[in-house]
Amino acid sequence: MTTGGLVDENDGAAMRPLRHTLSQLRLHELLVEVQDRVEQIVEGRDRLDGLVEAMLVVTAGLDLEATLRAIVHSATSLVDARYGAMEVHDRQHRVLHFVYEGIDEETVRRIGHLPKGLGVIGLLIEDPKPLRLDDVSAHPASIGFPPYHPPMRTFLGVPVRVRDESFGTLYLTDKTNGQPFSDDDEVLVQALAAAAGIAVANARLYQQAKARQSWIEATRDIATELLSGTEPATVFRLVAAEALKLTAADAALVAVPVDEDMPAADVGELLVIETVGSAVASIVGRTIPVAGAVLREVFVNGIPRRVDRVDLEGLDELADAGPALLLPLRARGTVAGVVVVLSQGGPGAFTDEQLEMMAAFADQAALAWQLATSQRRMRELDVLTDRDRIARDLHDHVIQRLFAIGLALQGAVPHERNPEVQQRLSDVVDDLQDVIQEIRTTIYDLHGASQGITRLRQRIDAAVAQFADSGLRTSVQFVGPLSVVDSALADQAEAVVREAVSNAVRHAKASTLTVRVKVDDDLCIEVTDNGRGLPDEFTGSGLTNLRQRAEQAGGEFTLASVPGASGTVLRWSAPLSQ
């Protein structure tokens, strides 16, 4: 209160405590603001430290699966998210890998399948830009969640790039404090995604280097087997096994023309000669028509293909089989056959890199096969040439000299007066005649050795062809030097094949049958059919005859069911030298 322009001393005294109180309030607010700023600075420093630590973690490993899991775990920890996931896709935007965190295995099992790149996830794959949502279900691209999927609301998605190419996306949902993701969260995750891109690229390069090393080793093993003298036809199983291992697939098969010398354009069907994997165990000896568009492109045109579904005509067991690689065995202008690799995984089980690598592997295997086949034929030609030379030498030199010696001894007989000596000279002349006759027989055998191969082939083929009218689909394979099989054993072989095929037609009710004749230290005959299999008790004169023939020849006879499928395998063997 004032009096004559003067301030009342009592009023001044009352204002001083008020000013003091206001000053204290402003100081408290300032201290609180400073404390908040300090906390923000500390929090920012901690988050930066967390980002650096996360970058170090995700770039530390070279295993792709482990690297992806490290990225997801680091991202969820960095922004305090309840759920996290990362997908990796190929150039066709097919999801190849999907790792997740926050969902237990029981829930995953009940959901039944992983995301397929649809909805908001598909949007980020098609348009790789950061996306932050307060309610993911409200987005126009959202298609909802499958049954048993945990509810999710807030969402942050960031593309993972390498050299401006997006090959994956990092997803985070539901901060544990219930708040939406912030601008700072997005910046941090983008920084982590940049490091993740480098880490994934390094892991993929390492994976490709390991795969290429395995490819080199597999190619070397096959070439070594072939060039060491192993029968080329038997190495196809190694080709199928190595193809299975290189691709981590579930099954593989090799199919070749029945006549390897026939031009590819004239081949009507391929014979499945080797399989690896239980899913294809029952189709050995079956044939595949080349009429199908994909198979014809691969075999006739020599173009490797990757398909999401393969339908090989005539093989009902593989109807609508999953992803597959179809690889031509190309070598010097020809295609020796086809390797088919099958996976039970979904689309994208095989990558472009795998197709390229496996096509090169098949080419190298086919080239080694062709070289080995050429070497085998050259060796056979050398043997036949040597036999012709030996036959000529025996005829032109040895027989003539023996004949001259015989004439000389025969001329000396009348001049010898001792009857005992005359008899001994006559016996020697007779022995020389026997030797000459044996040599002539040997010459005939040497000249006929090359025809012997054809004769045995023709006899076996004729024994099988006898049942052509029964509707049985048959294939015959020959492995080894057939010329070393003598006539007696060839007779046995023909009888065994005839009896085995007859049993398959009359008793097994088979529709397909494969005969494999292999000559090594023994003559081995294997007849496989897809019939009813072995009965609980089986008897019959035919089987008894086969067993007796094996015993008389010093060999073995067995009859067993086809492992993992219907049908019977008959094996008969006998040593070459009796």
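Including glycine, each Cβ sits where the backbone N, Cα and C put it.
As given in Swiss-Prot:
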type: BINDING; residues: H149; note: heme binding site
type: DOMAIN; residues: 63-200; note: domain 'GAF 1'
type: DOMAIN; residues: 231-369; note: domain 'GAF 2'
type: DOMAIN; residues: 383-578; note: domain 'Histidine kinase'
type: MUTAGEN; residues: E87 to D; note: No change in autophosphorylation when NO-bound, loss of autophosphorylation in deoxy or CO-bound state
type: MUTAGEN; residues: H89 to R; note: Decreased autophosphorylation when CO- or NO-bound, none in the deoxy or O(2)-bound state, protein more easily oxidized to Fe(3+) state
type: MUTAGEN; residues: H397 to A or Q; note: No change in phosphorylation
type: MUTAGEN; residues: N503 to D; note: No autophosphorylation
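In the three-state DSSP classification, H397 (mutagenesis position) falls within a helix.
Looking only at other Cβ atoms within 10 Å, the busiest spot among the recorded positions H149, H397, N503 turns out to be N503. Comparing the Cα of E87 (mutagenesis position) with the Cα of every entry in H149, H397, N503, these being the recorded positions, the smallest distance points to H149. A gap of 58 Å separates the Cα atoms of N503 (mutagenesis position) and the residue listed as 'heme binding site'. Residue counts for the domain 'GAF 2' (231-369) under DSSP (helix as H, G, I; strand as E, B; rest coil) come to 53 helix, 39 strand, 47 coil.
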